[in-house]
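These notes concern the structure reproduced below.
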Amino acid sequence: MPPIPSLWIRVFFSWLLLSLPAAAAADFSHCGGCDDGDGGGGIWSTDNILQCQRVSDFLIAMAYFSIPLELLYFATCSDLFPLKWIVLQFGAFIVLCGLTHLITMFTYEPHSFHVVLALTVAKFLTALVSFATAITLLTLIPQLLRVKVRENFLRIKARELDREVGMMKRQEEASWHVRMLTHEIRKSLDRHTILYTTMVELSKTLELQNCAVWMPSESGSEMILTHQLRQMETEDSNSLSIAMDNPDVLEIKATKDAKVLAADSALGIASRGKLEAGPVAAIRMPMLKASNFKGGTPEVMETSYAILVLVLPEDGSLGWGEEELEIVEVVADQVAVALSHAAVLEESQLMREKLAAQHRDLLRAKHETTMATEARNSFQTAMYDGMRRPMHSILGLVSMMQQENMNPEQRLVMDAIVKTSSVASTLMNDVMQTSTVNREYLSLVRRAFNLHSLVKEAISVVRCLTGCKGIDFEFEVDNSLPERVVGDEKRVFHIVLHMVGTLIQRCNAGCLSLYVNTYNEKEERHNQDWMLRRANFSGSYVCVKFEIRIRESRGNLLSSSSSRRLQGPNSTSSEMGLSFNMCKKIVQMMNGNIWSVSDSKGLGETIMLALQFQLQHVTPVSGASSDLFRSAPIPNFNGLQVILVDSDDTNRAVTHKLLEKLGCLVLSVTSGIQCINSFASAESSFQLVVLDLTMRTMDGFDVALAIRKFRGNCWPPLIVALAASTDDTVRDRCQQAGINGLIQKPVTLAALGDELYRVLQNN
C-alpha cells in the first residue's frame, strides 16, 4: 500500500488531467456534425478525428467508472476515518467526469435537445463537486504535512527501539553467561572445587589471561594467594602475600562493587606475575561461616573477605566495561553463597560425625546399663528366691500344724505366726516387684475376712513385740466392730504392725496402747484428719479407726524430737521394711488415711489409722471361706497316685508331706527329665502330676507339653502347677500347655486340698 500523501497527490493530478479533455470535448461539440471540407483527406480527416475522440471518450468514461471502485475498496480496507469523506468526494467527482465523457460520445453526430440538457446537467454537477473537492483538499493539506512530521518522529522512535533492543540482547547475553556460571559453580559443594570452577568459567566467558583468589591468613594480618588459574613460571615468596593494610586491599573490602586496579597496583602485579597483562579488576567475596546462620540473638562478628582478581590479556582488544563488571559482581555473589553452603555442609558433616560418636557412646552406655540392670535383677531374683523358698516351706509346715488339736491360746499363737509369716511373704513380693519393675505401685486383694480374728492376732503379735522390748502393753477393742468385712487382710495387718514397730523403735521404756473402734464420719467431720475419700461400695460400709499410742516414762525421753513427724520417708522407721510414705499410699488405695500426733511435752506420740470396709452380711460356707488359713475339714484323697516334681529339696519335702497329709501316694522326683522317664515305664499309673513351673534345667511348661505328647494315645494324667505368680500371662501359658490347675505359692494344706478337689471334680 503506497503512502497516504503520494496517493492523494496522484488523485489530484488525475482530476486536473481528466478535467481538460472534458472541457475540450465541450468546446469541440459546437462543431459536431459540421465539415467545412477544408480538411485534408486520409487519416487526419474530420470523420476520423471525431471517431478517435468518441473512442477516447468511451475509454476515459470506463476508466473514470473503475477508479471510484478502487477508491471505495481502499477506503473500506484502510483505517482512514478522518480522510474517508475526501475519498468519497473524489469518487463522486470522477464518476461525474466519466458520465460527462460518456454523454459527449453522442454529441459528435446530430443529437437531440435532451442530450444537450443531460450534458449540461452533468457538467454543472461536475463543476459543483470539483469546487467542493478543491475546497476540502485545501483544508487537508496541513494534515498531510503533519503526517510527514509524524513519519519522521516514528523513524526516530524506531531507531531508539533498535538501541533498546540491542541493549536488551546484551543484557540477555550477560544473564545467560551469569546463569551458565552459576550452574557450573553450584555443581559442587566442595569449596576448592567451587573456586577452581569459578576461575575456569570466568576465564572462558571473559577471555581472561589469569584469575586468582586471595584469602585472609589465620592471624588476619595479610592476604595469601591460595588459588590461581595459571601457575606462574617464577614466583617470589614475597609475592604470595600482601599486607592487609594495602590501599587496594582496603578499598576493595570497603565496597561490594568490582574495582579496576591501577597498572602499578601491588595486588595486580602479584596476581599476573612476571607476564605482561592487560587491565586488572578485583572484587571482594564474603567468607561466611555456618555459625552466622544459627538462630537466636545475632552476635557481632567481624566479616571475613576473600579477594577475586581477574587479569585480561595484553593485546588491548578487551577492557573492563559496565557489562563485564556487572557479570563479575553477580558471579562473586553467587560464589559467596556457594561457599557459605559448602561451609554449612562441612560443619554439618562434622556435627554428624560428633553425633554418630555420641550415639555409639550412648549405645555402649545403654548396653552396659542393660547388662548392669540384668545383673542386678538376676542378683535380686536369686536373693528373693533364697528368702522366699524357706518362707514358703515354713508356711507349708505351719499350715499342717494348724490342723492339730490345740487349746485356744495355742491356736491364737499359731494363727498369729501364720499371719505374720504371710505378711512377710507378701512384703518380699512387694519389694521384688518395686525393685525389679522400678515402680511404686502395689496391688490390693479385696476379699472377705474376719475382722475380730485379725484384731486378736494383731494383739497377740504386738504383745510379743512389746514384751521383747520391755514395754508395757494395753488394748481396748470396741464391741460394736463387725465380724465379717471385705478388704485386703494382709495389707491391714501389715500397716498395724508397721505402726507398732515405728513407735516401739523410738521408745526404750513406757506403755503402748492399742485402741480399735468404729466412728461416725459425720460427727467427726470438724477434724480435717478424719476426712476420707468416699469408697465406691455397692452396699453398706463401716469406718474403723486403729489408734496406737506410746507414752514415755518420766525417767526416759523419746529418742526423736517432739516436732518430728512421720511424713517423710525414712528407711529405718519401719521394722517391716516399707517406709511411712509407702504405707500412706497403701492406706489411700484402701480409701483411708494415716497420720501422727505428738504430745506437746514430748512424752508421747500417737499414730492413727482410719479405714473403710465393706460389710458382708451373709456368712460364707466354711468350705468356701476366703481366709488364707482355716481350720475347716480338709478333703482326703485316699489312694490317689501323685508324682511330685520340684527341684528345691526343702519345698519338695514339705509339699510331699502335705500330699501325704491329704491321703495321696506320692513319688517325688527332682527334675522334669526324671518325671518324663517315670511315665516311660509300663508300670506307671500316676493319676496326678504336681510340678513346679520354675525348675532349673527344664521348666514346668515344657514338662507338661512333653507329658501330653508322650501319653497322647493313653488317658493323660491331670497336671497341677505350683507358681509364685498367678497373673493372666501365667494362666494363659498354663492353658496352652494343658495344665489343669494352678496353685500360688506358698503352698498350704488348705489351698492344696481345695485345688486338687476342684481339678478332680472338673475332670
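Each Cβ is built from the backbone N, Cα and C atoms, and glycine gets one as well.
Using a 10 Å Cβ-Cβ cutoff, His101 (Cu cation binding site) registers 26 neighbours. According to Swiss-Prot, the Cu cation binding site annotation covers Cys97, His101, on the basis of similarity to another entry.
According to Swiss-Prot, the domain 'GAF' annotation covers 190-339. Note: the domain 'GAF' (190-339) comprises 57 helix, 34 strand, 59 coil (DSSP; helix = H, G, I, strand = E, B).
Mean pLDDT of the predicted structure over the domain 'Histidine kinase' (382-615): 73. Annotated domain 'Histidine kinase' per Swiss-Prot: 382-615, in sequence order, evidence recorded as sequence analysis.
Under the three-state DSSP scheme, Gly487 (mutagenesis position) falls in the strand class. Here the residue is the original one, while Swiss-Prot reports the published mutagenesis Gly487 to Ala with the comment Loss of kinase activity; when associated with Q-489, Q-491, A-493 and A-501.
According to Swiss-Prot, the mutagenesis experiment Glu489 to Gln carries the following note: Loss of kinase activity; when associated with A-487, Q-491, A-493 and A-501.
All protein chains included, Arg491 (mutagenesis position) registers 23 other Cβ atoms within 10 Å of its own Cβ. The annotation that Swiss-Prot gives for the mutagenesis experiment Arg491 to Gln reads: Loss of kinase activity; when associated with A-487, Q-489, A-493 and A-501.
Here the residue is the original one, while Swiss-Prot reports the published mutagenesis Phe493 to Ala with the comment Loss of kinase activity; when associated with A-487, Q-489, Q-491 and A-501. Around Phe493 (mutagenesis position), taking its Cβ as the centre, 22 other Cβ atoms fall within 10 Å, counting all chains.
Quoted from Swiss-Prot for the published mutagenesis Gly501 to Ala: Loss of kinase activity; when associated with A-487, Q-489, Q-491 and A-493. Taking the Cβ of Gly501 (mutagenesis position) as centre and 10 Å as the limit, one finds 18 other Cβ atoms among all the protein chains shown.
Positions annotated as domain 'Response regulatory' by Swiss-Prot: 641-760.
In terms of DSSP helix, strand and coil, the domain 'Response regulatory' (641-760) has 55 helix, 25 strand, 40 coil. Between the CA atoms of Gly501 (mutagenesis position) and His101 (Cu cation binding site) there is a gap of 152 Å, rounded to the nearest whole number.
The two recorded residues His101 (Cu cation binding site) and Glu489 (mutagenesis position) have their Cα atoms spaced 145 Å from each other. A straight line from the CA of Cys97 (Cu cation binding site) to the CA of Gly487 (mutagenesis position) spans 136 Å.
Between the CA atoms of Gly487 (mutagenesis position) and Phe493 (mutagenesis position) there is a gap of 11 Å, rounded to the nearest whole number.
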